[in-house]
Amino acid sequence: MGSSEVSIIPGLQKEEKAAVERRRLHVLKALKKLRIEADEAPVVAVLGSGGGLRAHIACLGVLSEMKEQGLLDAVTYLAGVSGSTWAISSLYTNDGDMEALEADLKHRFTRQEWDLAKSLQKTIQAARSENYSLTDFWAYMVISKQTRELPESHLSNMKKPVEEGTLPYPIFAAIDNDLQPSWQEARAPETWFEFTPHHAGFSALGAFVSITHFGSKFKKGRLVRTHPERDLTFLRGLWGSALGNTEVIREYIFDQLRNLTLKGLWRRAVANAKSIGHLIFARLLRLQESSQGEHPPPEDEGGEPEHTWLTEMLENWTRTSLEKQEQPHEDPERKGSLSNLMDFVKKTGICASKWEWGTTHNFLYKHGGIRDKIMSSRKHLHLVDAGLAINTPFPLVLPPTREVHLILSFDFSAGDPFETIRATTDYCRRHKIPFPQVEEAELDLWSKAPASCYILKGETGPVVMHFPLFNIDACGGDIEAWSDTYDTFKLADTYTLDVVVLLLALAKKNVRENKKKILRELMNVAGLYYPKDSARSCCLA
């Protein structure tokens, strides 16, 4: 169990500092195997971008090939946004066994199965929480279906390999959605929120809470009420909650809930609560199918106007006594199940009407050590996908306290693979953070026909190697076709084993074909002489 107090300390938390120090020994051994001699281990960070299931699979391919080439052992930090967090977290739940991890991935997409009943049970359980939000629904009923996984382990379970230094230190990114206006206006660093096996919090403020107490209630820096540590399924939903078209999805949630009034349930009466649950969630899970407006919900069977159903359901369900609600069913167990289901429907409808995501207790509430009143006056935080700010977690590895020398940025975007570089350049310029400066015209030129690797260097700060997934070296002239095949909002049901294997192979090839370039930059940051290709601050490699 972690500390029950809030920590406000500039710099690295002591647990991370110790883990990184232990990791240095493993990095030095790995460099020696790669024939790179160094007195000090350089700090290398690997970043995985967002991109839904495409990013999940491609990131696994990258990690697998880096392990195969002996490169992963030379990495100090692994950081991810959205879909990449699903892959990175899997690395730790499998104790770093990439062969087993890859085999498991292929198996999941061979059988095309998903445990609806278990996901239903987890969602109903989550709906009993005072902080239930659409993130819970998204995590247990959408992301679990996309990944074919429902992990019940926790971030704190990852401590052992991290503290022993056998695996890189992982950082999972989110942003505080309530601070989006500050981000839009000034790219405020405190917008970014991070999760590690030890802590969760705002790195820009140096304000953290033990990961085991993330979600618990604090006041004035003290623990008031303990809540169980959230499982990885929920966190994956939080980290991967960026949506393509919020208005379309909001309307679809409403459309589905309108069909689930008491009237609708009684008319479609099913033999038991379990089958009712299947009926409800089979309809709710069409949320993704209509996220692009391709499959509009059907009219109600009775021909009644759909636009009044949600309001009617919420009002009637609130007013009707529990006894009357359950009158048609005499089985006590069935009564309880039905009540829980309808409570879930009601709560989901309310969250959808408010579009409420990522609700959790604010551990900085009434904290005297925080001068920013916005941070300390809120009872709740609303944490969402960091890809809504920058689709790669550069802001979490750039602080000087982490002393990163080399960044390997793997971009799994379906669109412009340099948008993350543009956004990070702007962020760093505003806050005087060392980062290679690239001219907009050059980025525009690169984006028209991306190569597989770009090396960006500035006078100070880390060297950045940027690897677009879809590039002319691997895809030839078919980049657009590849992008269409692996669309961000493509359902997992369309991912056959062949489609998965092809994407894994593409991601691996990008690492393998650029191994020499990576080794060269490792030599450079390790302090060894190696001839430079160019004196330019940014060069294509």
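Heads up, the Cβ atoms here are built off N, Cα and C, so glycines get one too.
Here Swiss-Prot flags 1-541 as domain 'PLA2c', drawing on sequence analysis.
While the structure shown retains the original residue, Swiss-Prot records the mutagenesis experiment ARG54 to Ala with this note: Abolishes enzyme activity. Reduces lipid droplet formation; when associated with A-82; A-385 and A-402. In sequence order, GLY83, PHE412, ALA414, LEU469, TYR486, ASP487, THR488, LYS490, LEU503 are the residues of the chain that are 6 or more apart from ARG54 (mutagenesis position) and have a CB within less than 8 Å of its CB. Look at ARG54 (mutagenesis position): DSSP puts it in a helix.
Quoted from Swiss-Prot for the published mutagenesis SER82 to Ala: Abolishes enzyme activity. Reduces lipid droplet formation; when associated with A-54; A-385 and A-402. Under the three-state DSSP scheme, SER82 (mutagenesis position) falls in the coil class.
Look at Swiss-Prot and you will find SER82 tagged as active site, nucleophile, backed by a curator's inference.
All protein chains included, ASP385 (mutagenesis position) registers 27 other Cβ atoms within 10 Å of its own Cβ. Among the sequence features in Swiss-Prot, the mutagenesis site ASP385 to Ala is noted as follows: Abolishes enzyme activity. Reduces lipid droplet formation; when associated with A-54; A-82 and A-402.
The feature active site, proton acceptor is assigned by Swiss-Prot to ASP385, with a curator's inference given as support.
DSSP gives ARG402 (mutagenesis position) a helix state. Under mutagenesis, Swiss-Prot gives ARG402 to Ala with this note: Abolishes enzyme activity. Reduces lipid droplet formation; when associated with A-54; A-82 and A-385.
CYS538 to Ser appears in Swiss-Prot as a published mutagenesis result, with the remark: Has no effect on membrane localization. Decreases the affinity for 1-O-hexadecyl-sn-glycero-3-phosphocholine acyl acceptor in transacylation reaction.
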Find, for the listed mutagenesis positions SER82, ARG402, the residue with the lowest Cβ contact count at a 10 Å cut-off, counting only other Cβ atoms.
-> ARG402
Calculate the distance in Å between the alpha carbons (Cα) of ASP385 (mutagenesis position) and SER82 (mutagenesis position), and round it to a whole number.
-> 6
ARG402 (mutagenesis position) versus SER82 (mutagenesis position) - Cα distance in angstrom = 22
